[in-house]
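Here is what Swiss-Prot says about this protein:
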type: DOMAIN; residues: 134-224; note: domain 'PpiC'
type: MUTAGEN; residues: H141 to A; note: Loss of PPIase function. No effect on secretion of proteins and on growth
type: MUTAGEN; residues: F163 to Y; note: No effect on secretion of proteins and on growth
type: MUTAGEN; residues: D173 to A; note: Decrease in PPIase activity. No effect on secretion of proteins and on growth
type: MUTAGEN; residues: S175 to P; note: No effect on secretion of proteins and on growth
type: MUTAGEN; residues: G216 to A; note: Decreased secretion of proteins; no effect on growth
type: MUTAGEN; residues: H218 to A; note: Decreased secretion of proteins; no effect on growth
Amino acid sequence: MKKIAIAAITATSILALSACSSGDKEVIAKTDAGDVTKGELYTNMKKTAGASVLTQLVQEKVLDKKYKVSDKEIDNKLKEYKTQLGDQYTALEKQYGKDYLKEQVKYELLTQKAAKDNIKVTDADIKEYWEGLKGKIRASHILVADKKTAEEVEKKLKKGEKFEDLAKEYSTDSSASKGGDLGWFAKEGQMDETFSKAAFKLKTGEVSDPVKTQYGYHIIKKTEERGKYDDMKKELKSEVLEQKLNDNAAVQEAVQKVMKKADIEVKDKDLKDTFNTSSTSNSTSSSSSNSK
């Protein structure tokens, strides 16, 4: 959810930099103390945001040459963000335009593909993750506001409609875009107590009756419990990779592996060291963002 909002902040810097040039003396603000020119704005914008903007523009060109992102992938990601962000997404689209958000999502997807190509998942990583699943289950849910809607969903499930499809159609939870999947969780401390008790009573594959909590009415499906390591290894490898893809520092490190193979030469003397320091600065800023 944060990524598209961060992209919008980057948008402000890129649009401002592209709107003026260092040699432009056109006055854009007048005061009793003196005027401010486009050139002064450009110089100051370059000092504060030039390196990060240049990094994104160059990375996108390099990654776009090596990896391909389809229009369908972009549209699906935008739909996911729209579901997650709601009114915030509408505000971003109104402020920056759909085309710009598409471009930012394309950059994000290119980055993910580079990360998948360069991030390694070891057997030790998988074993550690498997050990951490002890006592946990995996479940999905459909959250609705009232009992009547819950009963309507329940009827459709009994008629054979897919749980995942109904979650996407009816659920008001952010997990809707993932078919209601909540991932793995323990019996205590992670979920609403009433919800957790109902989920842990289910057999794998079983669907609950509507369960009322402070959030509304849930229909819960237990999808998995921890099995033997060898039986789960392939599936868990994908889950561990997904976790690593959500680690911005790991993603930036993976992207830098691609960038190091590109023949990058920065002509601007003020920005010539951008790609000597961008790896460190990006990782640091990403880690800071995650900790907030």
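The backbone N, Cα and C atoms fix where each Cβ goes, and this holds for glycine too.
The structure displayed is predicted, hence computed values, not measured ones.
The two recorded residues, D173 (mutagenesis position) and H218 (mutagenesis position), show a Cα separation of 10 Å.
Mapped onto three states, the DSSP output places D173 (mutagenesis position) in coil. The C-beta environment of F163 (mutagenesis position), restricted to residues of the same chain at least 6 apart in sequence and closer than 8 Å, consists of S140, I142, L157, G179, G180, V207, K221. Neighbour count (other Cβ atoms within 10 Å of the Cβ, all protein chains): 18 for G216 (mutagenesis position). Remark: secondary structure over the domain 'PpiC' (134-224) totals 34 helix, 28 strand, 29 coil, with classes taken from DSSP. For H141 (mutagenesis position), the mutagenesis positions whose C-alpha atoms fall inside a 10 Å radius of its own C-alpha are S175, H218, out of S175, G216, H218. Here the Cα atom of H218 (mutagenesis position) is found 12 Å from that of S175 (mutagenesis position). Taking the C-alpha positions, the distance from G216 (mutagenesis position) to S175 (mutagenesis position) comes to 15 Å.
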